[in-house]
Amino acid sequence: MKFAYSLLLPLAGVSASVINYKRDGDSKAITNTTFSLNRPSVHFTPSHGWMNDPNGLWYDAKEEDWHLYYQYNPAATIWGTPLYWGHAVSKDLTSWTDYGASLGPGSDDAGAFSGSMVIDYNNTSGFFNSSVDPRQRAVAVWTLSKGPSQAQHISYSLDGGYTFEHYTDNAVLDINSSNFRDPKVFWHEGENGEDGRWIMAVAESQVFSVLFYSSPNLKNWTLESNFTHHGWTGTQYECPGLVKVPYDSVVDSSNSSDSKPDSAWVLFVSINPGGPLGGSVTQYFVGDFNGTHFTPIDGQTRFLDMGKDYYALQTFFNTPNEKDVYGIAWASNWQYAQQAPTDPWRSSMSLVRQFTLKDFSTNPNSADVVLNSQPVLNYDALRKNGTTYSITNYTVTSENGKKIKLDNPSGSLEFHLEYVFNGSPDIKSNVFADLSLYFKGNNDDNEYLRLGYETNGGAFFLDRGHTKIPFVKENLFFTHQLAVTNPVSNYTTNVFDVYGVIDKNIIELYFDNGNVVSTNTFFFSTNNVIGEIDIKSPYDKAYTINSFNVTQFNV
């Protein structure tokens, strides 16, 4: 949420050919081509105004709807008060209907800052009667920021999350702090005969602490513990979240041969400013939660996404399969978010991702536990009638590359690349021994994304600086060239693997089947979208492409 200083999973559903925006009570659908500068098609954007953190994510089991709320200033394309929760709904986590402002702060000089949504099935709060289906008893837990105070408030909905009533005895949690925000609440079942209760993770931001509270009714909260000065601190903690995540196999710190449980707890903490790439970043800790205290399995700092534009991750409450963990993040960075060259909206969300814990071989001699990410999209609809292009078993030469020309480019596509480095004794003498893919604009090929792998550096790179948009040249925080470790997917065959989604002005890269991820925005001129892909290397026969498949999305 806005900082304040006191100083690949296919889902059945509707076609994603139109993002249906509804705002200010107007039910007229607005297509993604109505707006300027290449609005994304499969990443949610507000119809107009400013957006940042995702809030209040939940699944309505009665209507089979996914609900997304978000930090929203409808009056401008920069952050400002009054700040609301915007609201969008989807059947398939791909095509969204935007309902505009849903929950507000109550005064023009205040903000309804970030928070979460729970379903109060058993009416522990006393807000509901039998007229409200238990599956739709939505309660928002959020931060009211007004003047020097930040405190936790609750509001409830009697119509399935479209409108809200504020609790008359707010605030429910106030510690007399100006930096106390972003509550994430979940239900924790009791153990050993104890009753279940609500658990809140909330940031006391500028003392670098996540506080854990418990409550029987969402109104009265008791401090249980804190998680303080862990990981990468930056300038402050924000947007904490605690969730139990399933895994295939996890390396535990005891090296015990005993059988392991089928899940572990993951604590998310976002920091801004002060991320290792500059500005915003989200980290996570793997561990155990006993109902009062979170204990990490080790002292590592793990980052959820290695790109520049992935912040304030929040997970959904009440997924259809309770073991599944889905989440979404804000796809921007506070270093330049308010200057990004889009209009009449500013900012997009990431794709929804499904998270699991997996063993990950960072080198041939060791393995570690990481949070694996898989994009969640309605692939059946997106790939229907979409055009696919393929290259197989191609050894790249320095004289002749490969070129793919996209028919009727939409700007939204997926690609999957598997390649090997063939090796050479004198390759270290080459200044930059790269395999490069140039994703070029269809109307002006002087605007392009360049991405690929360089063997001497042992990393994948992205260059997003080749554009005529002044913002990209003038804002020095909009880092042009970025690198991320691209792990070998198979140390025996030396195969590298990367899956990518490009959507108008955002690219998400999933390395080693999602064990490493990088999300970054980029900006081309209006109506100049990816229309051609060139594959090149300056070093003869250093790389072989086992397969490269590109599919344009049906949007």
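From the backbone N, Cα and C atoms, a Cβ is placed for every residue, glycine too.
Under the heading of natural variants, Swiss-Prot lists Phe3 to Leu and annotates it as follows: In strain: CBS 6556.
The substrate binding site annotation in Swiss-Prot covers Trp50, Met51, Asn52, Asp53, Gln71, Phe113, Ser114, Arg181, Asp182, Glu238, Trp334.
Swiss-Prot lists Asp53 with the feature active site.
Within the same chain, residues at least 6 positions away in sequence whose Cβ sits under 8 Å from that of Glu165 (variant position) are Phe127, Ser155, Tyr156, Ser157, Leu158. What Swiss-Prot says about the natural variant Glu165 to Gln is this: In strain: CBS 6556.
A natural variant is reported in Swiss-Prot for this position, Thr168 to Ser, and the note states: In strain: CBS 6556. Within the same chain, no residue at least 6 positions away in sequence has its Cβ under 8 Å from that of Thr168 (variant position). Under DSSP, Thr168 (variant position) is assigned to coil, being neither helix nor strand in the three-state scheme.
DSSP assigns Asn393 (variant position) to a strand segment in the three-state reduction. Counting Cβ atoms from all protein chains shown, Asn393 (variant position) has 8 others lying within 10 Å of its own Cβ. One natural variant catalogued in Swiss-Prot, Asn393 to Ile, is accompanied by this note: In strain: CBS 834.
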To the nearest Å, how far is the Cα of Asp182 (substrate binding site) from the Cα of Asn393 (variant position)?
50
Relative to the Cβ position of Gln71 (substrate binding site), how many further Cβ atoms are located within 10 Å?
25
Whole-number Å value for how far Asn393 (variant position) lies from Asn52 (substrate binding site) (Cα to Cα):
43
Between Gln71 (substrate binding site) and Asp53 (active site), what is the CA-CA distance rounded to a whole number of Å?
5
Go through Trp50, Trp334, the listed binding-site residues, and name the one with the sparsest Cβ surroundings, counting other Cβ atoms within 10 Å.
Trp334
Taking the Cβ of Asp53 (active site) as the centre, count every other Cβ atom within 10 Å, in any protein chain shown.
26
Local backbone state of Trp334 (substrate binding site), from DSSP in three classes:
coil
